[in-house]
Every structure is written in C-alpha cells, then in structure tokens.
Amino acid sequence: MDVTEVPWRRLPQFSVSSRASWLVSSGFPLSSYMFSHVERGKTFRLTLCFGVSRLRPRSAIPLRFLLSVFSEQPPSRLKGLCEVVWIVEADLAANEHLYVTGDPSTLGSWEPDCAISMYPTENDNEWEAKVKIASGVNFRYNYLLKAGYGSSSDVIWRPGPQFSLSVPSSVNQDRKIIIRDSWMSMSISSKSQESYGWGSWIDDAYLFPNCVTPAQSEDECTSADSAIEVPRTHLNDKQVGAESFLCDELAAFSSENSNLSALFSDNYQPIEEPWLIQESITLQHERNMQTDSEQDVESCDDNENNLNTDEQNHQLTETLLPDGGFFQSESIATTILINSSICTVQRIAVLEGGKLVELLLEPVKTNVQCDSVYLGVITKFVPHMGGAFVNIGSARHSFMDIKSNREPFIFPPFCDGSKKQAADGSPILSMNDIPAPHEIEHASYDFEASSLLDIDSNDPGESFHDDDDEHENDEYHVSDHLAGLVNGTVVNHGAVEVGSENGHIPMERGHSADSLDSNASVAKASKVMSSKDNKWIQVRKGTKIIVQVVKEGLGTKGPTLTAYPKLRSRFWVLLTRCKRIGVSKKISGVERTRLKVIAKTLQPQGFGLTVRTVAAGHSLEELQKDLDGLLLTWKNITDEAKSAALAADEGVEGAIPALLHRAMGQTLSVVQDYFNDKVEKMVVDSPRTYHEVTHYLQDMAPDLCNRVELHDKGIPLFDLYEIEEEIEGILSKRVPLSNGGSLVIEQTEALVSIDVNGGHGMFGQGNSQEKAILEVNLAAARQIAREIRLRDIGGIIVVDFIDMADESNKRLVYEEVKKAVERDRSLVKVSELSRHGLMEITRKRVRPSVTFMISEPCSCCHATGRVEALETTFSKIEQEICRQLAKMEKRGDLENPKSWPRFILRVDSHMSSFLTTGKRTRLAILSSSLKVWILLKVARHFTRGTFEVKPFMDEKTVNERQHQVAISLLKKADAIADSSGKKKLTLIPIKKEKTSGKQRR
C-alpha cells in the first residue's frame, strides 16, 4: 500500500531552550524507521531508513526529531507509573556494555558510574533496559558505551546529543513505551553520497521544514520491520489519513561532517539546534543499496500516481511553513523612539515589552562613520601588525588589515598587459566595465537539487575578511570562495609585475613561513612570496586605495579599515572581491532554497551576495530592484574614486583623501535593520526626521509608513515613556536585580568584568541554598544580556557567576544567556561556565559604547575610579619642600626662626582643611619639623591632590629682581641700536606709586 508521508515543521516549544535531540511521542502517521549512529575511527555515520512502497524514490525528508510513534488511543487510562523499555540494536565487542543515563530526577544521574545497565536479549546484538517512570514527566536521556567490568571499566564512547522523551500524563494499565534504536553499521557504496554527523548543529540544506505534533496518549513505539496502523490525526488544523502498510524497501539517508575530528566529551555538547543535520540528506534508491554516481539525486519515476503523491506532499509542506518561510522567534512588542536634535546628539531608543533594551547615540556633526567608504592614502606599512596605516582625513591615521591573497582597489589599478582586472581580481573587466543593473543576465529557474547544494559549497580556498560577521546579528552559512574563480570558471591571472620600490607588504597576518625571520625586511619577504600569492605586490607607501570603515575610533585608537568594502541594503549585503552566496540562518526550508536560487541568478560578476532575513517572502522583482540600487552605489563609488585619483595626479590640492560614500545615518540604519512587521510603531518628535523616515519607507516598505507616528505633545518623548531615569542609570556600576541580587560592571581597557552578587536573594541551606543561587544566576543572566546591549559594550566580557555545585544548573545558566542574547543585533558568542564559575562573552564592537559617549574621564581620578589620599598628598608636599631646600645656597640659622626659609604653598580646598584642622595643625607640625615658614593659600581652580610650592619673596627681593630685568633690557636695546645705526633709546624703570582708592577725575 501507499505510504502517506507527512511533512513536518519545527514547533516553537522545541526551540533552542535545550541542546537535546528531542524524542517526543507523536500521533501522526510515519513510515517505519531505523536510526543508526556508528563510530568508525574519528567519523560518525548517521543513517535513517524509511519504509517505501512500490520501489520508487520518495521526497527527501530530513530528520529533525527522533519520533516515538504510538498506535491508537486505548479506552481506559489511569495515572501512576509507566514502564519505559529501551531496545537497542548494537554490534558490540565481547567486553563492551551499553548503558542508559539521564536526568537525575528520573534516571538517577548523568554520571557514567550511576548509569542504568542494558542487558542482552534472546536476539543477537540486541540490548534491553526497563525502567518505571512517573507519568506526565519530560526527561532527557543518552547512551554510553563502557569497556571492561566493575571499577576498571572505561567509557569509550559517549555521543553528544541528548534525547528527550515526554511520558503521557494518563497511562493505560497494560501498555508501555518502547524505544527502539539501532546502532548497527551499514555500508553504502555511492560516490555521490555524502556523510554527515553531529559536528554541526545548524540546518543549512535543501530541506523541507518539519512539523511534530505531540501525541495525546501513551502507546507502544513501532518497530522498524513491522507494519502498523495509525489513526487519523490533525496537524495544524489539517487532517491527514494513513493506511496500514508493509515495508518493501529501505531508502538510506546518510550525512557526514568532515570537521568532526574528536569524540564528544562531557563538557562539549551541541550549543545550538543539535537535532538538525547539516547540509542535504541525499536520497539513495536501489534495491541493493547501490547508486550510480551520475544519477540525479532528485530523479523520479514516470509513474503518475507516484508523482501526484509527491506533489501533494510538497504542497502540504509549503502550506505548513510559517509565514514568510522562516522560523518565527518569540513575538515581543517592539517600539522605536527617535529623539532628534539640531546641534547636539540624536538619541534612538528601542523598547521591547515596554523596557529599554537598546540606546543609540549619534552626534549631529560626525566626521567618520562606520561603513563609510573613502579613497585614502597609505602612509606606512607595519608588517609585524599585518597591515598598514591609511590617511582618510581623520585626526589619527587609521589601521587597515591586509589579506595578501585578495587584491585591493588601488589607483592606478593593477594591469595585466592591456586588460584591466575585474572587481574580483581577474583580468576581464575594468572599473568602468562593471555591469549596469539592467544588463545583468538572469539564468533559468530550471534547476536540480544537486546544483542547489553546490551553490555555496565550492572548495574552500581563500578565507573571507575578518569583518564578515554581520552587525544585525544575521548569521550566515556561506562557503569560502575559491581563488582564481569567476562564478565557477577558472581564469588565468597572468604574471604580475614586481615593483622595485620599497614598501611592499610581505604577507597577511598569521601567514606561516618558516624560512622568514620575524624581523626580516619587507623587500626580503616580498622575494620569498610569489606574485600569485601576494596580490599586494605593487602596493607601496603613497598608493591611493579604496577603504571602508569597519570600526570607529575609540580613545587613542583610530578607526579600523578594510580594503574590501561591503555595501548593505534592506535585502542584500554586496561583498566585493568575493564570489560567495549566503543566506541568513534565520531563513530555512523552501524559502531558503528559493532565495539561494535567486541570489545565484542575480549574482553580479566578481561580487558575493548575502541574503538578509528581511528578504524572506519578497518577490524576485523587489529583490532585483534592491540589488540594482547597491550596484549603482558601487559604480558611483568607483567613478568618484577615479575622478579623485586623477585630480590628485594633476596636483589638485585636497583631492585626496576623499569621502566616496557616506554611510547611512543612525536613524535610517535603525529603520533598515529594525523596522519590520514585528515592530508595533516608530515614534519621532521631529517633523524633519518624520519626513526623512517616511520618504525612505515609501520606496522600501510602503506598508510600514502608517506605523510611523509624529510626537507633537507638550511633554518630551522620552519622559512620556519614562526612560530618562533608565538612561541616567547607564553610568552606574551597580545594577540591582529583581530578586535582591546585584551586578557590578567594571570597564577597563582590556575587558569588561561583571560580578554577580547574591545580596538578599541568598537564603536557606542545602538544596534551598543551591536553588536560591540558581535563581540569582538566572536573573543575572537575563540582566547581563540586557545591560551589554543597552550600554553597547563590545570586546571581551568576563562574568563571575555565583559558584554552583550542580553541573546541570550551570547548563541552565548557559542556556539562559544564549537565549537572552539572541535578539542582539551585534554578533555575540558565549562560552560555557568554567570550573570557577566564569563565563566569557565576546561581542562585536563597531562603535564606542554608550558609557564612553555620554561620559569622559575624571580629571581627579583619571578614569581609575579612585583619587589620591590626603595623607599621600601631604607626604608629597613635604618631599617637595625638602627638594627645594636642598637647592638653596643659604638655609638660615636653625636657632634663629626669623632666618628660616619661607615658602608659599597653594593647595585645593580639601587639602587646606586637612592641613589646618585640629589643635595642633599638620601645617604647624610640617613647619617646625623642616625649620621653614609656610604661607598657605587656597587655589579654587586646583583639583583634589594638586598643589604648588614656591619660595616666598618679599618686596625688596622682588624689586631687586625687577631692577635686574630692566638692566638686561637696557643692554639689549643698546646692542640693537648699535647694530642698526639708529639713535639710542634709553629705558628708565619707573617705580609705580601706590594710588588711593579714589581716583581723581
């Protein structure tokens, strides 16, 4: 009989809240399956077999979840214990034993010593374990393999993913849950077949989205070699029927990951969607499990009934897709507030659920902005830093990283004979030969599945530049482009002339060359590297080059540049000197495949493309129009660069450095990245900004214009939403938590440290103490993600959580942080907690933090947070007086106080109070101890810790010094008169008489 295959999709409740591979009971029809995971050396093989009838290939359905399939619901039920039986087919050695381990509350412990042993059954290579578990619980479990007996046994294999099982709340008396797994090796000979493992946890394949509906009852799982009859059930309000069937043939699916080089350890577990299999699951169909390598993996039989069945399944798959073709994240009410300013700083606040989560500040007059493109001049090469300094017109020269295997955009450009090189470095097109948007040829949409898999899976050649990570937190799975390829065609670069002048850049940072000394000269390094490898061979000091700002200057550091600009629009990211195709990981299923094909079709020669999340669901015409705008922008950039370079060669002053393309302002950037269908409204308080935003949306997203509101009330916008106080609290080091704990945030030059304090949230003993610590750490995890996003903290962040004894609690805290940072636009990476409770978080920094922009270093403490103690300043005053006494020729008679030296001491008000308080003041003690007279004066402009010590001079001494100065001036005047031959000018010093308070009229 025909087998009705139900397409699936991932439900929200099975999101990345756990790293487990979920094993959930299901009530919808599914073919018999056999799941195999076999280790051979350093390679894991994953095999899934579906029952197929009529000996025809079926549509490739990926394994998103391991399913426990149950039969129809029994009439009688009761609550209590349910027996769960694990039956595993495994080919083990004589001294090897299989165990089951799981959650401590259900299966005892995750530790190998406390694992539940599985015993061999009557059948060969079959192991069984029985456990009674309370009804209505959900628990995780896993398998492990031990070699040996007793205390001498060693764990030789422990897979990474953890499975999950939901036990129904009501249990039939004579029923039990049976879980069948097969770990038998299967040899499949196919050149075209690829093998994938659990080394990658992100889905990126030609896969249909799957749907799993939890079962409403507890029933027995089906075996891989038995026929079952499953009742009709509902999937997302769609009724799907099935008939009993007999398994006629097994179609094998396999996948592998070449990067998997080691077994999983206890500390290393999949961190993101571990139940997904990377890349495509290729369908293999032949009776003897052998496939011709030249056979199309998506070929189908000519049987019309079979084709109709596949088409129905495909239509149902598309119907079950979420809106937009990609997985929707948890919906949170988002509001964007824009507080405009004419002469100071424009403020943009992002509210999620009524709470301030992000604050963006943009000074009205900004010289350098991130993503702006300049024509700069190379001023100095720094081979030991792997880059060069470039003058782009800013106060400090900017650092540019160099990739020696990627050709830059320089003027004059590289030449190969009489041909100009294209944007990707091939001698095909000149700068003026970049295809216009309307000249792009569009390929046919007739494609095969195998070609889809090869769109972005070329052999990895050159690695992309370091700023490949997206600022809007769109993660991309794209393959490295192959050096020397133009959209898959091999071209000959030809010989590149080697320059004879100094200043050639030797190699990119991190390039390994054992024959080169680290202190070798640039010329020597250039000789070692071949011209084919070093595409910067003609670049030298004074070369004009197109660069883009990837990170704004911070403190004493100048901006960071890249020689390979990257232009962004609403739907695309255009990558220069690249041939890669990428799609946001937030898009999956059929929509992901469609966008891949469109991107490959529209890809301009010599450029790479990345599809952004917002592009999901948009038509080809909309995507092409958006890409045409990017190509036109790049053409304008190259034209401006050529004009500026020619003007500089003709001696025009100020021609370079030149701004070629100004980055989009903060306002429109937020509209582009944030403003979508999930945003409830955007409120602006300036008619000028309102017109700017609506004018931009008229072309990009007209349907969102009605969500833009103009605030014209008397109360300020931020006061209306009560966020001014939260902005004031950004400078505070201590952040209180809702449960009584607190965070202490310390920002240094190297990193940011965050300390979690328990405070009043700590109470109880034993288990209650551990529970209280967990609650504080979980609350801190959520607040930390909010604070680093709100303060725009970048770089390395080290979090010191309260120590926890339970490893599972550490896992919960780690998962909470991972979940909390998902909504951050910047790229955030989180490490697991260490033995000492430390977590390392890295966040991409593209601009100065909010704290840096709204504050400046303290003139007293110099940004250290501490000022000099008054006792220390008092000691310094004593040392300074002693230093000046040592320089004096006459120190006076110690027995005659009138002859003691006199000094004037100027201090701040705090130090003055410190010296003059008490019965016997510190000033008197200092004077009598050093045998000096001290005249104390308060300088109001002095900061704390500042003082000045000068010798005191009476009026007679001052007059004598003034007389000496006057005599020296007379001598200079006489000398000048003698040399010039003019009349002598005599200067007579006149002593000014004191005048009375009343002036005569």
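Each Cβ is built from the backbone N, Cα and C atoms, and glycine gets one as well.
At each noted position, the model has the original residue.
Look at Swiss-Prot and you will find ASP755, ASP800 tagged as Mg(2+) binding site, backed by similarity to another entry. ASP800 (Mg(2+) binding site) counts 16 other C-beta atoms within 10 Å of its own C-beta, drawing on all protein chains shown.
On its own chain, CYS858 (Zn(2+) binding site) has GLY865 as residues at least 6 apart in sequence with a Cβ closer than 8 Å to its own Cβ. Marked as Zn(2+) binding site by Swiss-Prot on the basis of similarity to another entry: CYS858, CYS861.
Model confidence over the domain 'CBM20' (76-185) is summarised by a mean pLDDT of 76. What Swiss-Prot records for 76-185 is domain 'CBM20', and it gives sequence analysis as the kind of evidence.
Under DSSP, LYS551 (mutagenesis position) is assigned to a strand (E or B) in the three-state scheme. For the mutagenesis experiment LYS551 to Ala, the note given by Swiss-Prot reads: Loss of endonucleolytic activity; when associated with A-557.
Experimental mutagenesis at this site is recorded by Swiss-Prot as LYS557 to Ala, annotated: Loss of endonucleolytic activity; when associated with A-551. For LYS557 (mutagenesis position), other Cβ atoms within 10 Å of its Cβ number 12. LYS557 (mutagenesis position) falls within a strand segment according to DSSP.
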**Study point:** Distance [Cα-Cα, Å, rounded] between ASP800 (Mg(2+) binding site) and LYS551 (mutagenesis position)
**Key:** 28
Review point. Between the recorded positions LYS551, ASP755, CYS861, which lies closest to LYS557 (mutagenesis position), Cα to Cα?
Key: LYS551
Check your understanding: Which site among LYS551, ASP755, CYS861 has the most other CB atoms no more than 10 Å from its CB, taking these as recorded positions?
Key -> LYS551
Review point. Between LYS551 (mutagenesis position) and ASP755 (Mg(2+) binding site), how far is it from one CA atom to the other, in Å?
Key: 28
Review point. Does DSSP put CYS861 (Zn(2+) binding site) in a helix, in a strand, or in coil?
Key: coil
